[in-house]
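Notes follow the structure.
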Amino acid sequence: MDISYIFVICLMALCSGGSSLSQVEGKQKSGRGRGSMWWGIAKVGEPNNITPIMYMDPAIHSTLRRKQRRLVRDNPGVLGALVKGANLAISECQHQFRNRRWNCSTRNFSRGKNLFGKIVDRGCRETSFIYAITSAAVTHSIARACSEGTIESCTCDYSHQSRSPQANHQAGSVAGVRDWEWGGCSDNIGFGFKFSREFVDTGERGRNLREKMNLHNNEAGRAHVQAEMRQECKCHGMSGSCTVKTCWMRLANFRVIGDNLKARFDGATRVQVTNSLRATNALAPVSPNAAGSNSVGSNGLIIPQSGLVYGEEEERMLNDHMPDILLENSHPISKIHHPNMPSPNSLPQAGQRGGRNGRRQGRKHNRYHFQLNPHNPEHKPPGSKDLVYLEPSPSFCEKNLRQGILGTHGRQCNETSLGVDGCGLMCCGRGYRRDEVVVVERCACTFHWCCEVKCKLCRTKKVIYTCL
């Protein structure tokens, strides 16, 4: 009886074919909520008040996975940088979308993966931006914290100072006489990039299209931070002359990264799973020789073949000067040797590890080893800095708490604008109300020695427009 029942079930599954697979994908999309629990650390308190042992606090402990807790424990001081990065991502997201129907609100939502609401359950453009901006903020915050000395396991990036004298001469001047030197304290983008991968991408195994979407957008956020590294210099000489310049690499202001990601949001690429790959429930990895694919180097890092993840300069910086970081299974990965770091020759290589740990390491790096296909076959595949999404965004016009949509009723709009912040688009055609309000502001401020600033209180009338 049992055998016959099993046979009938199997026969029904075979007959249903692709429809069954579509139903499985639908359940995975609409099943348990998406999002990342670690986002909840943004609500645990001020970053400057975070102590290294606070990872054991129940409020923080519940928002982190086991691997994330281990990374926090093994890198003292990193928790404060993570909290700062999470808050940086929220504030930048709200700034970029302050004039949009969806304004990245976190006010009415709980902590953890629901910090941004249930919109993250949908694979839409807004979700892609959330993942990219949070990943970028962690990379930026960790890299800056290393140069500020607040994380015990990392320092400034001294890899540029280890370049050969010939390379410095070529970079310094055409005549071969160097007029500047590497010095100062460069922001440690290598450590920030690698730590962000290990921490942010925890739980994203790349086994289905949604996880691949998350991984791609996380990588895009990190790539934008890395691409905006800039060289800063300081002159040294008598009477203000610039006889010699000392230069270092500095992260750009995070507003620049936010602006770039917002531009990518507007031009995001919709991707899909093809019928030939639907049975695998994910896009198949691209062969190392395929255009736009990656290969895994001997040190376990992803090496792009055609700029899928990094450019040549970024690839050189990450693969040749990877700082020390405590990873899963406590295997540090390093290619640059400092007195307080283990020798690169003594480090186990990813391909040399045997048993379960070796297979796990291989799976971890293979999750970045794919190429997403555009929904429209006439469009080119997304690049390393492009954002990708799976489904169209909702209108965000009407309140729908079930989907995490607050609506635009009561939102202020710009009556003279024809853009997305204009009353026509913001109010979804429902109309708007004109009100005159009296605003009290500080004005006519003067400085009095010493040391006080005195201001007057001025009342001004302003006209505001509010969506019905």
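Glycine is treated like the rest: Cβ placed from N, Cα and C.
What you see is the original sequence, not a version with the noted changes.
Thr51 to Ala appears in Swiss-Prot as a published mutagenesis result, with the remark: No effect on glycosylation. Sequence-distant neighbours of Thr51 (mutagenesis position): no residue of the same chain at least 6 apart has a C-beta under 8 Å from its C-beta. According to DSSP, Thr51 (mutagenesis position) is assigned to coil rather than to any helix or strand.
Under mutagenesis, Swiss-Prot gives Cys93 to Tyr with this note: In allele wg-S21; results in lethality. Of all the Cβ atoms in the protein chains shown, 25 others lie within 10 Å of the Cβ of Cys93 (mutagenesis position).
Here Swiss-Prot describes Cys104 to Ser as a published mutagenesis experiment; the accompanying note says: In allele wg-IL114; temperature sensitive lethal. Cys104 (mutagenesis position) falls within neither a helix nor a strand when secondary structure is assigned with DSSP, and so counts as coil.
The annotation that Swiss-Prot gives for the mutagenesis experiment Ser105 to Ala reads: Glycosylation disrupted. Long-range Cβ neighbours of Ser105 (mutagenesis position) (same chain, at least 6 residues apart, Cβ-Cβ under 8 Å): Gln94, Phe116, Gly117, Leu406.
According to Swiss-Prot, the mutagenesis experiment Ser110 to Ala carries the annotation: No effect on glycosylation.
Experimental mutagenesis at this site is recorded by Swiss-Prot as Gly221 to Asp, annotated: In allele wg-IN67; embryonic lethal. Secondary structure at Gly221 (mutagenesis position), taken from DSSP and collapsed to helix, strand or coil, is helix.
For the mutagenesis of Thr416 to Ala, Swiss-Prot gives this note: Glycosylation disrupted. The structure shown keeps the original residue. All chains included, 7 other C-beta atoms sit within 10 angstroms of the C-beta of Thr416 (mutagenesis position).
Within 10 Å of the C-beta of Gly221 (mutagenesis position) we count 32 further C-beta atoms, all protein chains included. Ranked by Cα separation from Gly221 (mutagenesis position), the mutagenesis positions Cys93, Cys104, Thr416 are led by Cys93. Secondary structure at Thr416 (mutagenesis position), as computed by DSSP, is coil. Neighbour list (Cys104 (mutagenesis position), Cβ cut-off 8 Å, at least 6 residues apart, same chain): Ile90, Cys93, Gln94, Gln96, Phe97, Phe116, Glu126, Ile130.
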